[in-house]
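In Swiss-Prot this protein carries:
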- Thr69 to Ala: Alters bicarbonate transport (MUTAGEN)
- Thr69, Ala301: hydrogencarbonate binding site (BINDING)
- Asp258 to Ala or Glu: Alters bicarbonate transport (MUTAGEN)
- Asp258, Thr262, Gly300, Thr302: Na(+) binding site (BINDING)
- Thr262 to Ala: Alters bicarbonate transport (MUTAGEN)
- 432-542: domain 'STAS' (DOMAIN)
Amino acid sequence: MQITNKIHFRNLQGDLFGGVTAAVIALPMALAFGIASGAGATAGLWGAVIVGFFAALFGGTPTLISEPTGPMTVVQTAVIASLVAADPDNGLAMAFTVVMMAGLFQIAFGLLKLGKYVTMMPYTVISGFMSGIGIILVILQLAPFLGQASPKGGVIGTLQALPNLVSNVRPVETLLALMTVGIIWFMPSRWKKFAPPQLVALVLGTIISITLFGDLDIRRIGEIQAGLPALQLPVFQADQLQRMLIDAAVLGMLGCIDALLTSVVADSLTRTEHNSNKELVGQGIGNVMSGLFGGLGGAGATMGTVVNIQSGGRTALSGLIRAMVLLVVILGAAKLAATIPLAVLAGIAFKVGVDIIDWGFLKRAHHVSIKGALIMYAVIVLTVLVDLIAAVGIGVFIANILTIDRMSALQSKAVKSISDADDEILLSANEKRWLDEGNGRVLLFQLSGPMIFGVAKAIAREHNAIQECAAIVFDLSDVPHLGVTASLALENAIEEAAEKGRAVYIVGATGQTKRRLEKLQVFRFVPESNCYDDRSEALKDAVLALGPHESEDSPSSSSVQTTY
């Protein structure tokens, strides 16, 4: 297996343009996310360089651009705040350790080939937690948007402090933030071809703050340390280890989802197919290295990836070029960033938060499915007010329960029992003949489709509806999968029939279905001679074994079908 991503020089010009353009987009976003996280602008910048470089080098999506993203920043903001509050001296170092641990989780997910399962999550849950993350990012920008420091306590703390924030608003900084949002929102599309709106807003906001409001006390980034970052060795504390592990697992899983969803977008634009497991390994390596050098964790960024592709990027070389361009800018122009107003960065992050919210699905979710909409709203509320683990866990659980209920209801209709020719079951002429000759004494019990645990009740109900018969033919020809619970229900039906002296025949038990019945020792109730591959033969032998019908008091040949 190739260790590195797909890199060649046949598309050098396109990759060069894509990488440079993606770097221009990344610069203001990295600054904004670094400040928003509480780790500082430097952490955001180095996260953009390091995650982007290693994810591009070792990942499985040639055109993916990786960097700190809105969802990852929201989680890291909470991690940094909680660890710094618990240990002011080592909290930030432990937060970077969490980023490294998150990367190790991602590498493990990739090596275990769990990539294909990461995005197998109901869209209502994905939409809900992404929208919740967007709302959190918007709320967390309210304080710097109003020209003040972010209060402690995250979302709840910000909402509680909102009256005080509004009463002490700094109009100039709020004006700069509003101007930033306005430029990003309303910049004409034809201008965006020449310069990304985030960079335009960053430059204009900084120039205006210096030229028009230079004599005012405006909060700015301040000095950014020049030179390469120092090595941040992992720091652990016994009393914080459990929290760090949980935070790392959440951050790692969120990064996996974020990256692979963006990889799907890249596939649709380039008509290629990414390697999800390889991508997770690349993302993990990037985050381990970023945490090791004091950078924020990152994931696949939709905006940067789309811009890269639209500018001509087609191989991982574009991601490597982007990282190198950012590195040169950081080393050569770090001092210029010191004058950037925090309100401008808050405006950029605010707009990112608004964009993360899944407005398209929010507007029509209730038209698609009321239950799905309720799940999405519940996940949003839990994400914003409780935490991401509870939101995703509860959302996935409820969504899966509802899905299983629907599947069980559909599969229950495939459990049928008849004692004469019936339109519900497609029978051949011979099968109809033998059922008619059975005169109600032979019952055909048919199961079809995957038999999951929700169908067990239908099997029991159908079996309980049987009144009188001398022989039962269990047709499993169309059962590709027999779950444990459904197997036990079938075993119970066969055992009860045998105890009542009824002849039992099994048709079409092959593969996984047969192995499951063998493990449950169901065939102890059924002689080997009563196991058939052909339903017609089973019905014929069942009727012949019973002999001629002798009494008018024997069971009626009318249908005893019950369908669920």
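Cβ atoms here come from the backbone N, Cα and C positions, even for glycine.
None of the substitutions listed is reflected here, since the structure keeps the original residues.
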Number of helical, extended and coil residues in the domain 'STAS' (432-542), per DSSP: 58 helix, 24 strand, 29 coil
Cβ contacts of Thr302 (Na(+) binding site) (under 8 Å, same chain, 6 or more positions away): Leu261, Thr262, Val265
Neighbour-count leader, CB within 10 A, mutagenesis positions: Thr69, Thr262: Thr69
Cβ-Cβ neighbours of Asp258 (mutagenesis position) (radius 10 Å): 24
Asp258 (mutagenesis position): secondary structure state under DSSP, collapsed to three categories: helix
Residues within 8 Å of the Asp258, Thr262, Gly300, Thr302 Cβ centre (excluding the Na(+) site residues themselves): Leu64, Ser66, Thr69, Ala259, Leu260, Leu261, Ser263, Val265, Ala299, Ala301, Thr305
Neighbour count (Cβ, 10 Å) for Ala301 (hydrogencarbonate binding site): 28
Integer average pLDDT (0 to 100) for the domain 'STAS' (432-542): 87
Alpha-carbon spacing, Gly300 (Na(+) binding site) to Thr69 (mutagenesis position), which is rounded to whole Å: 8
